[in-house]
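Features as listed in Swiss-Prot:
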- 49-54, ARG131, SER139, TYR194, 228-233, 258-260: 3'-phosphoadenylyl sulfate binding site (BINDING)
- LYS107, THR108, HIS109: substrate binding site (BINDING)
- HIS109: active site, proton acceptor (ACT_SITE)
- GLY260 to Ala: Loss of sulfotransferase activity; when associated with A-263 and A-266. Does not bind PAPS; when associated with A-263 and A-266 (MUTAGEN)
- SER262 to Ala: Decreased of sulfotransferase activity; when associated with A-264 and A-267. Increased KM for PAPS; when associated with A-264 and A-267 (MUTAGEN)
- GLY263 to Ala: Loss of sulfotransferase activity; when associated with A-260 and A-266. Does not bind PAPS; when associated with A-260 and A-266 (MUTAGEN)
- ASP264 to Ala: Decreased of sulfotransferase activity; when associated with A-262 and A-267; Increased KM for PAPS; when associated with A-262 and A-267 (MUTAGEN)
- LYS266 to Ala: Loss of sulfotransferase activity; when associated with A-260 and A-263. Does not bind PAPS; when associated with A-260 and A-263 (MUTAGEN)
- ASN267 to Ala: Decreased of sulfotransferase activity; when associated with A-262 and A-264. Increased KM for PAPS when associated with A-262 and A-264 (MUTAGEN)
Amino acid sequence: MMDSSEHDYYEYFDEFRGILLYKQFIKYWDNVEAFQARPDDLVIAAYPKSGTTWISEVVCMIYAEGDVKKCRQDAIFNRVPFLECRNDKMMNGVKQLEEMNSPRIIKTHLPPRLLPASFWEKRCKMICICRNAKDVAVSYYYFFLMVANHPDPGSFPEFVEKFMQGQVPYGSWYDHVKSWWEKSTDPRILFIFYEDMKEDIRKEVLKLIHFLGRKPSEELVDKIIKHTSFQEMKNNPSTNYTMLPEEIMNQKVSPFMRKGISGDWKNHFTVALNESFDKHYQQQMKGSTLQLRTEI
């Protein structure tokens, strides 16, 4: 039997096709599954808290050919709709996307096997951004604290245990990143590391420009780097999620743009927690060629 705190924890989530997912998303799943992709759609896929907003803004700037004003006209969650996001009140990713002109940029946290079939049929390009598990766990913990429809995550070590067992929305980080990594041999899929973007943003921006078939210029790259720096995005209402009401995202508890660094896990993991995490990590990632850096 579940104790009351465990019952509270699962109030908003349910097991769905092998992962934990928000009940509201599951309720409207048929609309996601039936979604019709267009050949020029671009999918940005990532496990939550891996740098999705950052790479989305970089891509928006590439599409806008460096026009900052154009990118500031609307919130990132309207420019890059969140495919499977749906609730009874105000959010409907599928509807947003259906009403959008091409080319569309589409955000998802789904693993490849749950992505609507039409994306594969239409041979859409996809960008997957991946971040080291420890920093993701830290960021996810703070996300739980500040976003509505999330239970109390408990203490940080308690939350990390849930994270390790895949008992968080979108399930196991390990399964998620391994499944996208296996897909990345496909030339239509670009796999990008958060840590590489932190270390050499110019190199990664150029990689993205080439992947998207655009012409690079020094001026364009400079504009993108400036506009998508952490400080710029933290202060930009169109990227920092302050356009969402406080009852959805309470940034007084923790800002959406919190630190934007690699290695913040060192400020949260005790030696013992780190040791057990590393042991579990090695078991989960055994046999995978995917290598991530926990610091730069």
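In case you wondered, yes, glycine gets a Cβ from its N, Cα and C as well.
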If you count, for each of the binding-site residues THR52, THR228, GLN231, the other Cβ atoms lying within 10 Å of its Cβ, which residue has the minimum?
GLN231
Among the recorded positions LYS49, LYS107, HIS109, ARG131, LYS266, the one whose Cβ has the most other Cβ atoms within 10 Å is ARG131
Quick note, THR52 (3'-phosphoadenylyl sulfate binding site) and LYS266 (mutagenesis position): C-alpha atoms separated, nearest Å, by 22
Can you give me the residues near the recorded substrate site, meaning same chain, not LYS107, THR108, HIS109 themselves, Cβ no more than 8 Å from the center of the site's Cβ atoms?
VAL43, ILE44, ALA45, ALA46, THR52, PHE82, LEU83, GLU84, ILE106, LEU110
CA-CA, which of the binding-site residues HIS109, ARG131, THR228 lies nearest ASN267 (mutagenesis position)?
ARG131
Hey, which of the recorded positions THR108, SER262, ASN267 is the loneliest by Cβ count within 10 Å?
ASN267
To the nearest whole angstrom, state the Cα distance for the pair LYS107 (substrate binding site) and THR228 (3'-phosphoadenylyl sulfate binding site).
17
Measuring Cα to Cα, how many angstrom lie between ARG131 (3'-phosphoadenylyl sulfate binding site) and GLY263 (mutagenesis position)?
11
Taking only the binding-site residues LYS49, THR108, HIS109, THR228, GLN231, which one has a CA atom nearest to the CA atom of SER262 (mutagenesis position)?
LYS49
Return only the integer: C-alpha distance in Å from ASP264 (mutagenesis position) to LYS49 (3'-phosphoadenylyl sulfate binding site).
13
C-alpha spacing of LYS266 (mutagenesis position) relative to THR228 (3'-phosphoadenylyl sulfate binding site), in angstrom
25
